[in-house]
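Colleague: Encoded as structure tokens, here's the structure I'll be asking about.
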Amino acid sequence: MSQRFAPGQAPVQSRYQPPPPAPGMRPYPPPGASFPPRGFPLHPNTTQPVPGTANVAGVPGVPGVPGVPGPSLLQRAAQQPGFQSSLRGTGAGGGGVGSGGGSKRSNESRSLGGGGSKSDFATAKKKKKLAEKILPQKVRDLVPESQAYMDLLTFERKLDATIMRKRLDIQEALKRPMKQKRKLRIFISNTFYPSKEPTNDGEEGAVASWELRVEGRLLEDGKGDPNTKIKRKFSSFFKSLVIELDKELYGPDNHLVEWHRTHTTQETDGFQVKRPGDRNVRCTILLLLDYQPLQFKLDPRLARLLGVHTQTRPVIISALWQYIKTHKLQDAHEREYINCDKYLEQIFSCQRMKFAEIPQRLNPLLHPPDPIVINHFIESGAENKQTACYDIDVEVDDTLKNQMNSFLMSTASQQEIQGLDTKIHETVDTINQMKTNREFFLSFAKDPQMFIHRWIISETRDLKLMTDVAGNPEEERRAEFYYQPWTHEAVSRYFFTKVNQKRAELEQALGIRNG
């Protein structure tokens, strides 16, 4: 019965039916092979039976061992997803668990079933990274002090969540303009140079002239960062500067001195104007601030209504919306419409308008902001330098913004954290390895004989997979192996296959074809 036969051709349709299988019987394996712990098809004409490894008798914890509960045959078959694939993959030479064919098929099934998107992979990688830092429950039971480490992990997760939330808050805050008001002190000085007559020594004479300087600097408010070394240039606060001199003295073509910002403008610490003259000069200095973001001056009627003189467009729209809500001007039925009161009707020249029309209707009511006007008097005959000071309010970037940017861009702490995480992972891996070694030697110390027996069985199973040896020759050479219930079905299947094979050969020889 242990003789090896090559599988025949596919059985043809026959009117003879195979004998019904006895309950609890298993398919007959090829000679030299034993059964894997899997299910099998009940009809013999579906596939070839699959060889495999037999259960090892007398070893606790192994399927089929007396006295040790284990899953039934069909349950074990249902638990193995590669069962049908391994059946379809068997060929003439026979192969199964021992031959490596079924193992290869199951590996392919696992590889095909494990595909996923990049986001799933990233999420799995993050979970794996977190799981690598957690100590197993057995280690925590053995070492009660390890609970302190687990508490630190919980605290670390909460801290990471808090830091991430704060980083998001900072990123949102940086999207909005962060300004603070500072005092800019403007120094306007003039120096008069009297005329000089030419001398006999060859020195040339000089015409009487005067020089006007416009300079400035930010005043320290005591709240700024003392480590800030970058100082803004005076010209960076302004969009344009115009010095208007007396038109009667310098004519219509030479009485204006203008400076306007361009994309290629080089910032400077001040402006200087020099003109000839020995008479008192009245000049007007016009300074237009460079607002970032842009600000607009409201129409006087709207400014009185909202209490806003010069502001940015979002602030103006927000103030108008507050006025509408306060006076309940929004239509009760059509919420997108606004019913203008007598003041808004005079300003917008309409009784009713949509809220979406407000920005468009505001455009004619918004004007460029007024420049800062300084009247200065240049007195002739005074050889000493005369200086006048003026303080104006300007908006500068909040110093906290630079600290926020440096916090978001800093990577030194992240690198340090990654290094510490690597050390933690290595330490946890070492602990897990020591736990495995402890269980290994503890099992050996409790029952050396049974431990070595199990070890040999495990190594034999691995060796069988590596060497592609089918079946279990040690069991097959004993008579008890063939007194199991599956032998009855195996004999029936064998004779059924041989009869079908002979029938097919006879029909082929006689030229009989089945329609």
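In case you wondered, yes, glycine gets a Cβ from its N, Cα and C as well.
Unsubstituted: the structure retains its original residues.
Swiss-Prot documents K158 to A as a published mutagenesis change and attaches the note Loss of DNA-binding. Does not affect function in vivo; when associated with A-166 and A-185. For the published mutagenesis K166 to A, Swiss-Prot gives the following note: Loss of DNA-binding. Does not affect function in vivo; when associated with A-158 and A-185. A mutagenesis experiment is reported in Swiss-Prot for this position, R185 to A, and the note states: Loss of DNA-binding. Does not affect function in vivo; when associated with A-158 and A-166. Positions annotated as domain 'SWIB/MDM2' by Swiss-Prot, on the basis of sequence analysis: 291-368.
Describe the structural surroundings of these features, if you would.
Modeller: DSSP assigns K158 (mutagenesis position) to a helical segment in the three-state reduction. The C-beta environment of K158 (mutagenesis position), restricted to residues of the same chain at least 6 apart in sequence and closer than 8 Å, is empty.
Its Cβ placed at the centre, K166 (mutagenesis position) has 11 other Cβ atoms within 10 Å.
Annotation note: R185 (mutagenesis position) sits in a strand segment as assigned by DSSP. Taking a C-beta cut-off of under 8 Å and a sequence gap of six or more, R185 (mutagenesis position) has these contacts in its own chain: G216, R217, L218, L219, C389, Y390, D391.
Break the domain 'SWIB/MDM2' (291-368) down by DSSP state and the numbers are 39 helix, 16 strand, 23 coil.
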Colleague: Let me know the model's mean pLDDT on the domain 'SWIB/MDM2' (291-368).
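Modeller: Averaged over the domain 'SWIB/MDM2' (291-368), per-residue pLDDT gives 92.
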